[in-house]
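A short worksheet on the structure shown next.
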Amino acid sequence: MASETTEARAPFQPDGAYGWRCPEHSERPAELFCRRCGRCVCALCPVLGAHRGHPVGLAEEEAVRVQKLIQDCLECLATKKRQHADNIAHLEDAGERLKVYADSSKAWLTQKFTELRLLLDEEEVLAKKFIDKSTQLTLQVYREQAETCGKQIEVMDDFSTRVWGIGQEPNPVQLLQAYIATKTEMGQQMSPSELSHPVPLSFEPVKNFFKEFVEAIGNTLQTPMDTRLKENINCQLSNSSSTKPGALLKTSPSPERALFLKYARTPTLDPDTMHARLRLSPDGLTVRCSLLGRLGPRPAPRFDALRQVLGRDGFAAGRHYWEVDVQEAGVGWWVGAAYPSLRRRGASAAARLGCNRESWCVKRYDLEYWAFHDGQRSRLRPRRDPHRLGVFLDYEAGILAFYDVAGGMSHLHTFHAAFQEPLYPALRLWEGPISIPRLP
């Protein structure tokens, strides 16, 4: 049986070879093909042999038909292979688009939570101002009432002295005359006076309002996020489209600049940290490049190889916002913040802004924009070339965010870190000047 199978499957050989001979009638050539048995046979087999009555055809014609089937199979396999390759490409592209979309959604959330914190801070200030105003008005009423009582005491003391003098009069006639003159007033003074009981001023309505507000938020946040999103009709509508995973996260307008201006600062630059080939304006707000270095001793904090400069004052707590004008800075600029421990000597990564753990920055060079920290970089794709950057620092929250002010406060990048030292505004120049505008 194995021999027959081998013979049946063996390719056709030239005349005289074993593969051309009928396995049943070995003296005859196997010039036909039995379709039912799948074997090459001779002309006698379908008439007198074991393949009698079976459908047969010429072996050469069957070989042509099989070759066409093989070609069709190969073409089908190639098509399916291309389809699977296309599927892989589509999946990889969808994965990359999902990563970009996830990053933009997280940036959007960072922006929204920053706005929320700013709004809550503003609400806290308003609530405290309400308490202060109510307290001052009530204290003013208390003071006026106390002054009235004091004046009445003075009147009573004066009247007591007069009555006591009448009682000491030795002449009965004069005593009675004096008594008659003061009898009416004495009767008035002898009537019981009213007692003043200040009504306590209650701030419970304010406290209860914000207590219920916090409890409502807390109760909402106790529900798992996926449940909250399913229950939200807006999220359900957003989720109706299945073309993009994570479609629940929507891009919204940029935050209002006024929210940040409440924390506005105008940091001046420190000439002692400035590279020798940089020049600082008299107000300390504009720095530009110079062909010549400065003469005289080199201060220890000065950058000796990189055209960098730090702010004069650092921020070790709270929220701060400043802006940087880079419209004339040319093809390259670096804007960020740094610890005072940033290395000042040499041009190694330990001294370059954004290339170490001591500094963070947004960089532009030759139409490309990047965010740098500790040697790690993220590509930025602003909608337009930023001419003025807004820098927002929330020290306790560990947020350092950059915005395109002229582009409607569109978000550029946010760094998250547990800050360990004061942060100083930091700049690095390539060719043109960089300025820090005065903010209201």
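Glycine too: its Cβ is placed from the backbone N, Cα and C atoms.
The following features are taken from Swiss-Prot:
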type: BINDING; residues: C22, H25, C45, H51; note: Zn(2+) binding site
type: MUTAGEN; residues: H51 to N; note: Loss of inhibition of SPI1-mediated transcriptional activation
type: DOMAIN; residues: 247-440; note: domain 'B30.2/SPRY'
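It is 12 Å from the Cα atom of H25 (Zn(2+) binding site) to that of H51 (mutagenesis position). Most Cβ neighbours within 10 Å, among the recorded positions H25, H51: H51 holds that distinction in the structure as shown.
C22 (Zn(2+) binding site) falls within neither a helix nor a strand when secondary structure is assigned with DSSP, and so counts as coil. A distance of 12 Å separates the Cα atom of C22 (Zn(2+) binding site) from that of H51 (mutagenesis position). Separating the Cα atoms of C45 (Zn(2+) binding site) and H51 (mutagenesis position) is a whole-number distance of 5 Å.
Residue density at C45 (Zn(2+) binding site): 24 other Cβ atoms are found within 10 A of its Cβ, drawing on all protein chains shown. For C22 (Zn(2+) binding site), other Cβ atoms within 10 Å of its Cβ number 22.
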